[in-house]
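Beneath this line is the structure, given in structure tokens, with notes to follow.
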Amino acid sequence: MTVLHSVDFFPSGNASVAIEPRLPQADFPEHHHDFHEIVIVEHGTGIHVFNGQPYTITGGTVCFVRDHDRHLYEHTDNLCLTNVLYRSPDRFQFLAGLNQLLPQELDGQYPSHWRVNHSVLQQVRQLVAQMEQQEGENDLPSTASREILFMQLLLLLRKSSLQENLENSASRLNLLLAWLEDHFADEVNWDAVADQFSLSLRTLHRQLKQQTGLTPQRYLNRLRLMKARHLLRHSEASVTDIAYRCGFSDSNHFSTLFRREFNWSPRDIRQGRDGFLQ
């Protein structure tokens, strides 16, 4: 597995923060780093396989990656990221207690993926741009300024994450997308789902299309197919069983949709013919 080292990304040995844009981020094999990072998805879509679990990411997704986490990107489509790198929560010169603002693992569950709405994403971009402008400065005031901006970024993300902000339809849509990640195999009634998240069906269709480029059902089908592809690669379950586990009631229909989406059959993926296992 590829290991990325801080010496290749941080501007100096004492820099606590670095900005690494990926515009766009292509498919990238599994790796980990000797530093931490906050991945901010600007726009586009892709699959983020994080510690073996696939997540669909779109504009507004924020992922917190620790130095022992492993992850990869695949099936990217105009995926643009900004990575905010930091050495460790306790490696800042002027800040202490940052760990309290970061996601916490509880009973083996780590809430790595958050979502923010478009207006918050704009504020995030401004903070990141200010940090990036100061990267070449190594004096104490500049270091303190960058660390203060990093603290502001964490506060903004925490206050604006789905757990704490459901005031507008964009935030409720983000919560719906997070819900689909956990309920993709369920039979989905879009009228009922829209009601559940206090959205009109028209608003749901319009905003989901704006954010992902897909209609709700197309987005759900792609999510199911992504989950199925992951299981084909990493489990011994039969194609039929995987189809049912991912929300498809007809394995033949599943195979047709799968080939249309990936240009490979489920059997091809299982046997590694797409090159993933080579």
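Just so it is clear, glycine is given a Cβ too, placed from its N, Cα and C backbone atoms.
Here Swiss-Prot flags 174-272 as domain 'HTH araC/xylS-type', drawing on sequence analysis.
One entry in Swiss-Prot concerns the mutagenesis experiment R202 to A. Its note says: 4% of wild-type activity. Using a 10 Å Cβ-Cβ cutoff, R202 (mutagenesis position) registers 9 neighbours.
H205 (mutagenesis position): 16 other CB atoms within 10 A of its CB, across all protein chains. For the published mutagenesis H205 to A, Swiss-Prot gives the following note: 28% of wild-type activity.
Look at R206 (mutagenesis position): DSSP puts it in a helix. According to Swiss-Prot, the mutagenesis experiment R206 to A carries the annotation: 0.1% of wild-type activity.
Long-range Cβ neighbours of G247 (mutagenesis position) (same chain, at least 6 residues apart, Cβ-Cβ under 8 Å): F184, A185, D186, E187, L220, R224. What Swiss-Prot says about the mutagenesis result for G247 to A is this: 6.2% of wild-type activity.
One mutagenesis experiment named in Swiss-Prot is S251 to G, and its note says 87% of wild-type activity. Cβ neighbour count for S251 (mutagenesis position) (all protein chains, 10 Å cutoff from its Cβ): 17. In the three-state DSSP scheme, S251 (mutagenesis position) falls into the helix class.
The annotation that Swiss-Prot gives for the mutagenesis experiment N252 to H reads: 0.4% of wild-type activity. Listed in sequence order, there are no same-chain residues at least 6 apart in sequence whose CB falls under 8 Å from the CB of N252 (mutagenesis position).
Among the sequence features in Swiss-Prot, the mutagenesis site N252 to A is noted as follows: 31% of wild-type activity.
For the published mutagenesis N252 to S, Swiss-Prot gives the following note: 37% of wild-type activity.
Experimental mutagenesis at this site is recorded by Swiss-Prot as H253 to A, annotated: 48% of wild-type activity. Taking Cβ-Cβ distances under 8 Å and a sequence separation of 6 or more, H253 (mutagenesis position) has no neighbours in its chain.
Among the mutagenesis results in Swiss-Prot, H253 to Q has the note: 32% of wild-type activity. The residue drawn here is the original one.
Contacts of S255 (mutagenesis position) defined by a Cβ separation under 8 A and a same-chain sequence distance of 6+ are given as V239, A243, S265, P266, in order along the sequence. Looking at Swiss-Prot, you'll find the mutagenesis S255 to A noted as follows: 80% of wild-type activity.
A mutagenesis experiment is reported in Swiss-Prot for this position, T256 to A, and the note states: 61% of wild-type activity. Neighbour count (other Cβ atoms within 10 Å of the Cβ, all protein chains): 12 for T256 (mutagenesis position). In this structure, T256 (mutagenesis position) is part of a helix by DSSP.
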Inter-residue C-alpha distance, S251 (mutagenesis position) and H205 (mutagenesis position) (nearest angstrom):
27
Could you measure between T256 (mutagenesis position) and H205 (mutagenesis position) for me? Cα positions, answer in whole angstrom.
25
If one looks at the chain holding R206 (mutagenesis position), which residues at least 6 apart in sequence have a CB under 8 angstroms from its CB?
none
